[in-house]
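To keep things clear, I will list the structure first and then write my remarks on it.
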Amino acid sequence: MAYIPDGGAPTAGAIPLGSQCCVCKVELSVSGQNLLDRDVTSKSDPFCVLFIEDNGRWMEFDRTETAVNNLNPAFSKKFVLDYHFEEVQKLKFALFDQDKSSAQLDEHDFLGQFSCSLGTIVSSKKITRPLLLMNDKPAGKGVITIAAQELSDNRVITLSLAGRKLDKKDLFGKSDPFLEFYKPGDDGKWMLVHRTEVIKYTLDPVWKPFTVPLVSLCDGDLEKPIQVMCYDYDSNGGHDFIGEFQTSVLQMSEARDGVPLEIECINPKKQRKKKSYKNSGIIILRSCKIHRNYSFLDYILGGCQLMFTVGIDFTASNGNPLDPSSLHYINPMGTNEYLSAIWAVGQIIQDYDSDKMFPALGFGAQLPPDWKVSHEFAINFNPTNPFCSGVDGIAQAYSACLPHIRFYGPTNFSPIVNHVARFAAQATQQQTATQYFILLIITDGVISDMEETRHAVVQASKLPMSIIIVGVGNADFAAMEFLDGDNRRLRSHTGEEAARDIVQFVPFREFRNAAKETLAKAVLAELPQQVVQYFKHKNLPPTNSEPA
């Protein structure tokens, strides 16, 4: 049975659930019981997909792993969401039987779904509900259980493990070992926390290091027991038990690089039957590192300032500002699309800058007295002090400069990008997470210096800097989408790849009839992630942060 979510095919990647500077994150654990059996010769191979409602459309957020040949799966992959008390966050959990390796959901059999708000799950802590068909009628079989846990502890643990001389389980070959980690649940039963990858054809596996939130592994309690199970993978889902052991984070933390911790893997049945039994192999904990996974809010609370600069397009294609058809025409309500974009972004960002003094620059205009074209001028006509006091100051300087300049061209972005990048480069000399620069460019048309702009953006991607581009009017903004590296990483004309995606482009026309906060959410959606990504890459913790 094919499945297409309401509103069309899902969008890959995570959808930001509002602002990322919320108070807490919530982790959702999903399991299924008595699911429909869609396979003829074996049991279903279920996986769960989480959709989030965004502007009336269901958008794919994430997927669990596939539980092979299992009608009662407990998925080790968790869904981690930002929780906002003031918003109704609608969620849909859909279960599928994996038939092919395709990422397209209509290639898999639909097993059922359940929809509710995040608040419903959080207030109940754990809910169990019957699965429904797409028409909201009962699926006939199968229930879903969703448990919520607040991730208020931002510590994460990275474990690197290996095995030595594990029991051979395959008749004509060696074992295909993997590990499962469990913690005690509230109901007294062991709860699956993490499953490693399978290492094929070996009795001496080396697993990839993995990182999980400390609260997921042990509820933040370093002494809480952790059960580790070792299995030999079987493609039909009937994995062979190799052995087990119990440990704790406190014990595992004894392992350091160069000083591994070795733990015997015990099969209790073999131990009872054979007096000569020693173990079923050794699990080697090569390293255990606990560190903090800092959030955007951690950096803001740590004193990081968001340094905001506005760049405004004054090219002739905007039209004469005295003409009501001009994009720079200020209507009787005292606004236009340029001012709306400045207000939408600036009103939020100004709260994160203590002095609220923002440079406001223009490009593409001829300036008095000699009427030379400039692509990097202060709109208050004070090149030594281009700062405006708050968003109000930017709006006032913008309105005041319109009668005194001549709109011209071309539409060159690179001078303003390089202008802000120079200040961002100076900030890196401090080697602290105290400043992050945001450039808002508002423009009506096609970039003239695309080659130079690509190079400037690639260089800026190495700095504490993000670029927001708001396109006003009805021009073709295909080039802007190219700079916004959501689908593929931007490269300069020399072939150098951007260190990270720092450009967010939004066409204003999509928000003309929407609430003003809608534009702000869209424009600022990627910013918290970009801030964290930069400081994390540079190994810069928030100032005054506590050790893990």
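Here the Cβ of each residue, glycine as well, is placed from N, Cα and C on the backbone.
What Swiss-Prot records for Asp39, Asp97, Asp99, Asp109 is Ca(2+) 2 binding site. Secondary structure from DSSP puts Asp99 (mutagenesis position) in coil.
Listed in sequence order, the residues of the same chain lying 6 or more apart from Asp232 (mutagenesis position) and placing their CB within less than 8 Å of its CB are Asp167, Lys169, Asp170, Ser175, Asp176, Pro177, His239, Asp240, Phe241, Ile242. Residues or ranges marked as Ca(2+) 4 binding site by Swiss-Prot: Asp170, Asp176, Asp232, Asp234.
Taken from Swiss-Prot, the feature domain 'C2 2' covers 138-263.
Positions annotated as domain 'VWFA' by Swiss-Prot, on the basis of sequence analysis: 305-507.
Where Swiss-Prot documents Asp37 to Asn as a mutagenesis experiment, the accompanying text is: Does not inhibit calcium-dependent translocation to the cell membrane; when associated with N-39; N-97 and N-99. A C-beta separation below 8 Å, combined with a sequence spacing of at least six in one chain, links Asp37 (mutagenesis position) to Lys43, Ser44, Leu71.
Among the mutagenesis experiments that Swiss-Prot reports, Asp39 to Asn is described with the note: Does not inhibit calcium-dependent translocation to the cell membrane; when associated with N-37; N-97 and N-99.
Quoted from Swiss-Prot for the published mutagenesis Asp97 to Asn: Does not inhibit calcium-dependent translocation to the cell membrane; when associated with N-37; N-39 and N-99.
Quoting Swiss-Prot on the mutagenesis of Asp99 to Asn: Does not inhibit calcium-dependent translocation to the cell membrane; when associated with N-37; N-39 and N-97. Listed in sequence order, Glu107, His108, Asp109 are the same-chain residues at least 6 apart in sequence whose CB falls under 8 Å from the CB of Asp99 (mutagenesis position).
The annotation that Swiss-Prot gives for the mutagenesis experiment Asp170 to Asn reads: Leads to a reduction in the amount of calcium-dependent translocation to the cell membrane. Leads to the constitutive (calcium-independent) attachment to the cell membrane; when associated with N-176; N-232 and N-234. The 10 Å shell around the Cβ of Asp170 (mutagenesis position) contains 13 further Cβ atoms across the protein chains shown.
Swiss-Prot gives this note for the published mutagenesis Asp176 to Asn: Does not inhibit calcium-dependent translocation to the cell membrane. Leads to the constitutive (calcium-independent) attachment to the cell membrane; when associated with N-170; N-232 and N-234.
Among the sequence features in Swiss-Prot, the mutagenesis site Asp232 to Asn is noted as follows: Leads to a reduction in the amount of calcium-dependent translocation to the cell membrane. Leads to the constitutive (calcium-independent) attachment to the cell membrane; when associated with N-170; N-176 and N-234.
Neighbour density at the Cβ, taken as the number of other Cβ atoms within 10 Å, is lowest among the recorded positions Asp97, Asp109, Asp176, Asp234 for Asp234. The CA atom of Asp97 (mutagenesis position) is located 18 Å away from the CA atom of Asp234 (Ca(2+) 4 binding site). DSSP assignment over the domain 'C2 2' (138-263) gives 9 helix, 62 strand, 55 coil. Secondary structure at Asp109 (Ca(2+) 2 binding site), taken from DSSP and collapsed to helix, strand or coil, is strand.
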